[in-house]
Amino acid sequence: MSRILESENETESDESSIISTNNGTAMERSRNNQELRSSPHTVQNRLELFSRRLSQLGLASDISVDQQVEDSSSGTYEQEETIKTNAQTSKQKSHKDEKNIQKIQIKFQPIGSIGQLKPSVCKISMSQSFAMVILFLKRRLKMDHVYCYINNSFAPSPQQNIGELWMQFKTNDELIVSYCASVAFG
């Protein structure tokens, strides 16, 4: 008796040819097609059908063997995953601490008739949002509204991370922030 297990992704008309045997294949095909088409729970019936086919092929494994394999391997796998997770977490924390400590230079350039900051270069933590720069300028210039631009080209979102802006748009290891009292561009 030859039995062949083919792909389960066949069309519905081809599902009857998934298992072929030398004797009784026509009867089995018609019974399988009727089971698939007649029931409202097709997914459940398909699973039962595939389970039956596996048992006919002798590929269904013993449940007790599967449980023993799971019990013996699950403990070591979980321990390994816990160790890996702890190591990754500690690396991320140390990297995050280094990133928080690292400060970048911001060079402020006035646009128009707004006053100039002295000193024009300040340092800020990379983890701060751009809203902190806007707030700093408002306080130092004693103004209600300040419009900021990076490299005289675009106005970043207040939620944008200063470290990301610095990595992408730095000039001579400084982030150039131009500021003005009214909208300068666009």
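Quick reminder: no glycine exception, Cβ is built from N, Cα and C everywhere.
Here the original residues stay in place, and none of the substitutions has been built in.
Taking Cβ-Cβ distances under 8 Å and a sequence separation of 6 or more, the neighbours of Ile106 (mutagenesis position) in its chain are Val121, Cys122, Lys123, Ile124, Val133, Ile162, Glu174, Leu175, Ile176, Val177. Ile106 to Ala appears in Swiss-Prot as a mutagenesis experiment; the accompanying note says: Decreases protein stability.
Every protein chain shown contributes to the tally, and the Cβ of Phe108 (mutagenesis position) ends up with 22 other Cβ atoms within 10 Å. Experimental mutagenesis at this site is recorded by Swiss-Prot as Phe108 to Ala, annotated: Decreases protein stability.
Note on Tyr149 (mutagenesis position): other Cβ atoms within 10 Å of its Cβ, all shown chains, come to 20. Listed in Swiss-Prot as a mutagenesis experiment, Tyr149 to Ala is described as follows: Impairs conjugation to ATG5 and autophagic activity.
Swiss-Prot documents Phe154 to Ala as a published mutagenesis change and attaches the note Impairs conjugation to ATG5 and autophagic activity. Taking a C-beta cut-off of under 8 Å and a sequence gap of six or more, Phe154 (mutagenesis position) has no contacts in its own chain.
Where Swiss-Prot documents Gly186 to Ala as a mutagenesis experiment, the accompanying text is: Strong decrease of conjugation with ATG5.
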For Phe108 (mutagenesis position) and Tyr149 (mutagenesis position), what Cα-Cα distance in Å is obtained after rounding to a whole number?
10
